[in-house]
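Taken verbatim from Swiss-Prot:
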- Lys97: active site, schiff-base intermediate with D-ribose 5-phosphate (ACT_SITE)
- Asp40, Gly169, Gly230, Gly251, Ser252: D-ribose 5-phosphate binding site (BINDING)
- Arg181: D-glyceraldehyde 3-phosphate binding site (BINDING)
- Gly54 to Ser: In rsr4-1; strongly reduced oligomerization and 63% reduction in pyridoxal biosynthesis (MUTAGEN)
Amino acid sequence: MEGTGVVAVYGNGAITEAKKSPFSVKVGLAQMLRGGVIMDVVNAEQARIAEEAGACAVMALERVPADIRAQGGVARMSDPQMIKEIKQAVTIPVMAKARIGHFVEAQILEAIGIDYIDESEVLTLADEDHHINKHNFRIPFVCGCRNLGEALRRIREGAAMIRTKGEAGTGNIIEAVRHVRSVNGDIRVLRNMDDDEVFTFAKKLAAPYDLVMQTKQLGRLPVVQFAAGGVATPADAALMMQLGCDGVFVGSGIFKSGDPARRARAIVQAVTHYSDPEMLVEVSCGLGEAMVGINLNDEKVERFANRSE
């Protein structure tokens, strides 16, 4: 796709493109996390537990989503000093969250040497109308989506990884399942379209035509797609992998549980062996109490996923 900087092609675990571009490098860095688990941590000790459990990366933040829900207030970028301490404590990549549209928070995170930035709806929005222009940054961005249109709009802005929005901090997987099924369902419809129908479909999605066509040709998103929002058990993680995700984010589900280290190891094993029921039985046994979840049928529960489009 000339001029788009978008890469394709998934094959044998490698992205191939004749012409290298800064965006292709970022997508390649994100693809290195495929098949892994990214864990939310609030201090160096938790980061070390995550690394020892086999996490492929950690997300450094001052409050996990469950605490953001419980405490309320404005949720902002974490203290850079705390992020630096976590970076010094582990050898795996470290991510951090910036508010949607807050490009200065992203500039600060890039300046302290963070490996990936999550432009996150879990934090309070800084701009209701504009996301960050992620092409202006050297490091890869992660963005959430509820459907194919949102995913492709974020990729056009420069997102190198897409995740389901789900409902972070609830321990309830239903919204993450809804979002990944929505994306995959639209891709199945797209694959069966004639090429001359794609223009109308792209217009319906409010997504760039070239990315819609590329998705049709690939049969999947042109960047890695992780599950996030409500993953609390090994079974949840395996479910999202069987639904076609490339990896899993786990936030409150680990360190709000009764035995974080054991649950962290179990979720990593579940992602690795997601299609092996016998292994899933083994890793699901004796984990202690899971995090207390939130019933999303309660109208009083704030929907983080609806904060942006």
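Backbone N, Cα and C define each Cβ position, glycine as well.
Every position carries its original residue.
Here the features listed in Swiss-Prot are painted onto the structure.
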| residue | record | DSSP (3 states) |
| --- | --- | --- |
| Asp40 | D-ribose 5-phosphate binding site | strand |
| Gly54 | mutagenesis position | coil |
| Lys97 | active site, schiff-base intermediate with D-ribose 5-phosphate | strand |
| Gly169 | D-ribose 5-phosphate binding site | coil |
| Arg181 | D-glyceraldehyde 3-phosphate binding site | helix |
| Gly230 | D-ribose 5-phosphate binding site | coil |
| Gly251 | D-ribose 5-phosphate binding site | coil |
Find, among the recorded positions listed as Lys97, Arg181, the one whose Cβ has the highest number of other Cβ atoms within 10 Å in the structure shown.
Lys97
What whole-number value in Å do you get for the largest C-alpha pair distance within Asp40, Gly169, Gly230, Gly251, Ser252, the residues recorded as binding D-ribose 5-phosphate?
12
Restricting to the same chain and to sequence separations of six or more, state which residues have a Cβ under 8 Å from that of Gly54 (mutagenesis position).
Val37, Ala264, Arg265, Val268, Gln269
Once the chains shown are all counted, how many other Cβ atoms turn up within 10 Å of the Cβ of Asp40 (D-ribose 5-phosphate binding site)?
28
Rounded Cα-Cα span from Lys97 (active site, schiff-base intermediate with D-ribose 5-phosphate) to Gly169 (D-ribose 5-phosphate binding site), Å:
15
What whole-number Å value do you get for the CA-CA distance of Lys97 (active site, schiff-base intermediate with D-ribose 5-phosphate) and Gly251 (D-ribose 5-phosphate binding site)?
12
Using Cα coordinates, what distance in whole Å links Gly230 (D-ribose 5-phosphate binding site) and Arg181 (D-glyceraldehyde 3-phosphate binding site)?
15
To the nearest whole angstrom, state the Cα distance for the pair Asp40 (D-ribose 5-phosphate binding site) and Arg181 (D-glyceraldehyde 3-phosphate binding site).
24
